[in-house]
Amino acid sequence: MKIKEIIVVEGRDDTARIKLAVDADTIETNGSAIDDHVIDQIRLAQKTRGVIILTDPDFPGEKIRKTISEAVPGCKHAFLPKHLAKPKNKRGIGVEHASVESIRACLENVHEEMEAQPSDISAEDLIHAGLIGGPAAKCRRERLGDLLKIGYTNGKQLQKRLQMFQIKKSDFMSALDTVMREEQNE
């Protein structure tokens, strides 16, 4: 599988794993304190070939994603679910631990960042669905993010991410229905 865009990852182990999965070029941020010259590289890549951000599904990875998104508008985003980024017998989480199939799958389901449009998914919808506040909210948001391929967000950021990736209410409701059915079957 050949990827036209340049994939932004956190480090060289991530690059090695990406190259096992797909034919692609990468830019490494080397941590969450991203140097200006790396941002400049990403800007140039965005202008010439496009950029896909694929960071670890953890707090530092989300911080890197946000930093790049703010500095370089219009990037595409690929999200790797947490459970697919865990090593088999060690601690930690990251792209470098994901299977080749998982990496390919998340790169086939990229979302393009767009100007946030008013959404027909309201904050009340999120509260009513038990995605904000309540004992199961975090688990529900995590599973919803996996199903919609938008990654995990906290309650405050969920509506913004749904708007940014222009998730349709019908897709949201379908994914939410799946989350609720899975919850009942546990």
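Even glycines carry a Cβ here, placed using N, Cα and C.
Original residues fill every noted site, and no substitution is shown.
Copied over from Swiss-Prot, here are the features:
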type    : residues      : note
BINDING : Glu10, Asp56  : Mg(2+) 1 binding site
BINDING : Asp56, Asp58  : Mg(2+) 2 binding site
DOMAIN  : 4-94          : domain 'Toprim'
MUTAGEN : Glu10 to Ala  : Loss of activity, 50% rRNA-binding
MUTAGEN : Gly11 to Ala  : 30-fold loss of activity
MUTAGEN : Gly31 to Ala  : Loss of activity
MUTAGEN : Asp56 to Ala  : Loss of activity, rRNA-binding normal
MUTAGEN : Asp58 to Ala  : Loss of activity, rRNA-binding normal
MUTAGEN : Leu107 to Ala : 10-fold loss of activity
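Here is what falls inside 10 Å of the CA of Asp56 (mutagenesis position) among the mutagenesis positions Glu10, Gly31, Leu107: Glu10. Once Cβ contacts within 10 Å are tallied over all protein chains shown, the mutagenesis positions Gly11, Gly31 are led by Gly11. Cβ environment of Asp58 (mutagenesis position): Lys82, Ile93, Gly94 lie under 8 Å away, each six or more residues apart in the same chain. Neighbour count (other Cβ atoms within 10 Å of the Cβ, all protein chains): 24 for Asp56 (mutagenesis position). In the predicted model, residues of the domain 'Toprim' (4-94) average a pLDDT of 93. Across the fold, the C-alpha of Gly31 (mutagenesis position) and the C-alpha of Glu10 (mutagenesis position) stand 6 Å from each other. In this structure the C-alpha atoms belonging to Gly11 (mutagenesis position) and Leu107 (mutagenesis position) are separated by 18 Å. For Glu10 (mutagenesis position), the same-chain residues that are 6 or more apart in sequence and have a Cβ closer than 8 Å to its Cβ are Glu28, Thr29, Asn30, Gly31, Thr55, Asp56, Pro60, Gly61, Ile64, Gly94, Val95. Secondary structure of the domain 'Toprim' (4-94), assigned with DSSP and counted as helix (H, G, I), strand (E, B) and coil, comes to 39 helix, 13 strand, 39 coil. Counted within 10 Å of its Cβ, the other Cβ atoms near Leu107 (mutagenesis position) come to 21, all protein chains included. Look at Leu107 (mutagenesis position): DSSP puts it in a helix.
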